[in-house]
Amino acid sequence: MEPGGARLRLQRTEGLGGERERQPCGDGNTETHRAPDLVQWTRHMEAVKAQLLEQAQGQLRELLDRAMREAIQSYPSQDKPLPPPPPGSLSRTQEPSLGKQKVFIIRKSLLDELMEVQHFRTIYHMFIAGLCVFIISTLAIDFIDEGRLLLEFDLLIFSFGQLPLALVTWVPMFLSTLLAPYQALRLWARGTWTQATGLGCALLAAHAVVLCALPVHVAVEHQLPPASRCVLVFEQVRFLMKSYSFLREAVPGTLRARRGEGIQAPSFSSYLYFLFCPTLIYRETYPRTPYVRWNYVAKNFAQALGCVLYACFILGRLCVPVFANMSREPFSTRALVLSILHATLPGIFMLLLIFFAFLHCWLNAFAEMLRFGDRMFYRDWWNSTSFSNYYRTWNVVVHDWLYSYVYQDGLRLLGARARGVAMLGVFLVSAVAHEYIFCFVLGFFYPVMLILFLVIGGMLNFMMHDQRTGPAWNVLMWTMLFLGQGIQVSLYCQEWYARRHCPLPQATFWGLVTPRSWSCHT
């Protein structure tokens with residue numbers, strides 16, 4: 001195609017030159033000399049184009065070969081490949097990807113790629129401008145009301161109160177996670193079967209007690225504020241999920257090693273690295289970047305801190321003035337509906353800030369410090385046209401764990417036809433975990449998240465499936481997100497202040513689990 005096109009262009013050029021030579025004009029000699037120069041320049045550009053295409057093709061081939069090598073190396077060496085599926089097994093009622101495993105490759109986070117586009121960076125700058133507006137409005141209101149220009153961080157100081165106690169509590173949680181699962185695995189690999197099973201199970205039981213009971217006891221006994229409780233509960237859930245992944249991935253290879261199949265047990269250094277790297281799927285090795293960009297680490301930590309300040313300003317200016325005295329007014333459906341609609345804007349802001357601060361900034365900072373190559377912690381969930389796609393792309397780190405150890409293992413136990421049951425199991429585990437986190441952080445039980453996630457979210461997952469495409473479905477998904485966040489912020493804020501305005505004269509079980517905002521209207 002190229003040589004023929006080049007000859008055709010050259011013939012047209014020469015034809016044009018010939019016509020110009022025959023034209024009776026005064027500068028005919030000039031046109032005669034310019035035609036060979038034009039032909040030579042065209043030939044030179046064709047040669048340059050061919051050279052550039054050849055170089056690009058070679059570089060692309062090298063990149064693809066390297067990606068294939070890294071993908072092959074990222075497969076766990078201690079596991080045998082899964083047998084091929086029997087003929088006819090890939091039906092509509094069965095799961096074709098039963099043996100699919102997480103493959104780690106070097107790739108950047110999606111927002112880092114989008115930040116290279118000036119148009120998207122402008123949206124980022126708009127959010128920074130919004131933070132500046134909150135700061136200016138806070139200073140202006142304080143100056144008008146009290147005659148001083150001083151930013152107060154009372155809400156931030158209260159939320160992170162007793163943080164050193166939470167960090168001290170983290171130490172035994174970490175040591176338990178570091179030592180108990182690995183030592184149990186070593187016992188199963190080397191000791192006699194009866195003795196190893198008993199000691200290993202005892203170690204894991206002690207590990208579970210430390211992780212489950214210690215943070216709850218510290219939070220209740222010392223009445224930790226919400227942000228300090230967040231540190232404990234997130235680390236508690238993270239350590240439990242990482243411990244399970246390590247044992248789930250390493251135990252099959254360890255049992256085969258006992259039978260003399262020559263499979264080595266996981267190294268302690270790989271397990272230690274796994275406890276800090278931003279993934280919940282254990283592998284002996286991960287793709288690594290060649291060096292650490294410390295300016296990138298500092299930038300992400302600074303952005304995470306900015307998101308925390310942003311959230312404090314949103315709560316202090318848009319939520320506290322509205323809900324602080326709501327429980328002291330008579331209940332009305334109109335006030336409840338208006339409070340939910342008022343909370344949609346701060347609710348969606350909080351959702352975006354949590355996403356950006358944790359899933360992008362925090363995880364990327366730790367990934368960069370540990371040279372962890374695979375930065376796909378999320379995908380383009382904002383473009384989702386179905387809730388099933390939203391749940392898969394919002395938090396890829398947790399989704400990979402649920403898909404590998406709840407959904408796929410559920411299919412292995414129940415059969416490939418039980419896709420619906422396995423999916424309901426994923427929703428149940430995720431909803432209970434989210435409700436437990438909210439209960440731990442806020443200090444009371446109010447199953448708003450459980451109902452929204454398990455009931456409403458489960459229904460929307462089956463109703464708004466992947467076959468729903470088009471802009472209208474994306475608008476509908478965002479509308480449901482706005483309303484859901486408004487319901488959560490409104491109801492949880494009302495319950496928070498109701499429990500402070502109407503304390504129980506005597507603590508009872510039903511008094512602790514019954515929402516106080518339903519009856520506290522003084």
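Every residue gets a Cβ built from N, Cα and C, even glycine.
This is the original sequence, none of the listed changes applied.
Around the Cβ of LYS49 (mutagenesis position), the number of neighbouring Cβ atoms within 10 Å comes to 12. The annotation that Swiss-Prot gives for the mutagenesis experiment LYS49 to Arg reads: In K-null mutant; does not affect ubiquitination and sterol-regulated stabilization; when associated with R-80, R-100, R-102, R-108, R-242 and R-299.
Swiss-Prot gives this note for the published mutagenesis LYS80 to Arg: In K-null mutant; does not affect ubiquitination and sterol-regulated stabilization; when associated with R-49, R-100, R-102, R-108, R-242 and R-299.
In the three-state DSSP scheme, LYS100 (mutagenesis position) is classed as coil. What Swiss-Prot notes for the published mutagenesis of LYS100 to Arg is this: In K-null mutant; does not affect ubiquitination and sterol-regulated stabilization; when associated with R-49, R-80, R-102, R-108, R-242 and R-299.
The note that Swiss-Prot attaches to the published mutagenesis LYS102 to Arg is: In K-null mutant; does not affect ubiquitination and sterol-regulated stabilization; when associated with R-49, R-80, R-100, R-108, R-242 and R-299. Its Cβ taken as reference, LYS102 (mutagenesis position) is surrounded by 18 other Cβ atoms within 10 Å in the chains shown.
For LYS108 (mutagenesis position), the same-chain residues 6+ apart in sequence whose C-beta sits under 8 angstroms from its C-beta are ARG375. Annotation of the published mutagenesis LYS108 to Arg in Swiss-Prot: In K-null mutant; does not affect ubiquitination and sterol-regulated stabilization; when associated with R-49, R-80, R-100, R-102, R-242 and R-299; the original residue is retained in the structure shown.
Secondary structure at HIS119 (cholesterol binding site), as computed by DSSP, is helix. Other Cβ atoms within 10 Å of the Cβ of HIS119 (cholesterol binding site), summed over all protein chains shown, number 7. Annotation source Swiss-Prot lists cholesterol binding site at HIS119, citing similarity to another entry.
Experimental mutagenesis at this site is recorded by Swiss-Prot as LYS242 to Arg, annotated: In K-null mutant; does not affect ubiquitination and sterol-regulated stabilization; when associated with R-49, R-80, R-100, R-102, R-108 and R-299. The secondary structure of LYS242 (mutagenesis position), as reduced to three states from DSSP, is helical. Residue environment of LYS242 (mutagenesis position) contains 22 other Cβ atoms, counted within 10 Å of its Cβ in all protein chains.
For the mutagenesis result THR254 to Ala, the note given in Swiss-Prot is Does not affect ubiquitination and sterol-regulated stabilization; when associated with R-279. Counted within 10 Å of its Cβ, the other Cβ atoms near THR254 (mutagenesis position) come to 21, all protein chains included.
Under DSSP, CYS277 (mutagenesis position) is assigned to coil, being neither helix nor strand in the three-state scheme. The annotation that Swiss-Prot gives for the mutagenesis experiment CYS277 to Ala reads: Abolished ubiquitination and sterol-regulated stabilization.
What Swiss-Prot says about the mutagenesis result for THR279 to Ala is this: Does not affect ubiquitination and sterol-regulated stabilization; when associated with R-54. Around THR279 (mutagenesis position), the same-chain residues six or more apart in sequence whose CB sits under 8 Å from its CB are PHE104, TYR286, PHE372, ASP374, VAL397, ASP400, listed in sequence order.
Under DSSP, LYS299 (mutagenesis position) is assigned to a helix (H, G or I) in the three-state scheme. Residues near LYS299 (mutagenesis position) in space but far in sequence (CB under 8 A, at least 6 apart, same chain): none are found. Quoted from Swiss-Prot for the published mutagenesis LYS299 to Arg: In K-null mutant; does not affect ubiquitination and sterol-regulated stabilization; when associated with R-49, R-80, R-100, R-102, R-108 and R-242.
HIS360 to Ala appears in Swiss-Prot as a mutagenesis experiment; the accompanying note says: Abolished cholesterol O-acyltransferase activity. When secondary structure is read from DSSP and collapsed to three states, HIS360 (mutagenesis position) falls in the helix class.
Taking the Cβ of HIS399 (mutagenesis position) as reference, residues of its chain lying under 8 Å away and at least six apart in sequence are, in sequence order, TYR391, ARG392, THR393. According to Swiss-Prot, the feature acyl-CoA binding site maps to ASN389, ARG392, ASN395, HIS399, TYR407, SER430, an assignment based on similarity to another entry.
In this structure, HIS399 (mutagenesis position) is part of a helix by DSSP. In Swiss-Prot, a published mutagenesis experiment is listed as HIS399 to Ala, annotated Abolished cholesterol O-acyltransferase activity.
Note on HIS434 (active site): other Cβ atoms within 10 Å of its Cβ, all shown chains, come to 17. According to Swiss-Prot, the active site annotation covers HIS434.
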**Residue pair HIS434 (active site), LYS102 (mutagenesis position) - Cα distance, angstrom, rounded** = 24
**Request:** Please report how many Å separate the Cα atom of LYS100 (mutagenesis position) from that of SER430 (acyl-CoA binding site), as a whole number.
**Result:** 21
**Request:** Just jot down the residues in the same chain as ASN395 (acyl-CoA binding site), at least 6 apart in sequence, with C-beta under 8 A of its C-beta; none if empty.
**Result:** LEU359, PHE377, TYR378
**Prompt:** ASN389 (acyl-CoA binding site): which of the recorded positions LYS49, HIS119, LYS242, THR254, HIS360 is the nearest Cα neighbour?
**Reply:** HIS360
**Prompt:** Could you give the Cα-Cα distance between TYR407 (acyl-CoA binding site) and LYS102 (mutagenesis position), in whole Å?
**Reply:** 13
**Asked** Can you count the other CB atoms that lie within 10 A of the CB of CYS277 (mutagenesis position)?
**Response** 23
**Item:** Any further residue of that chain within 8 Å (Cβ to the Cβ centroid of ASN389, ARG392, ASN395, HIS399, TYR407, SER430) of the recorded acyl-CoA site
**Value:** TYR391, THR393, TRP394, VAL396, VAL398, LEU402, TYR403, VAL426
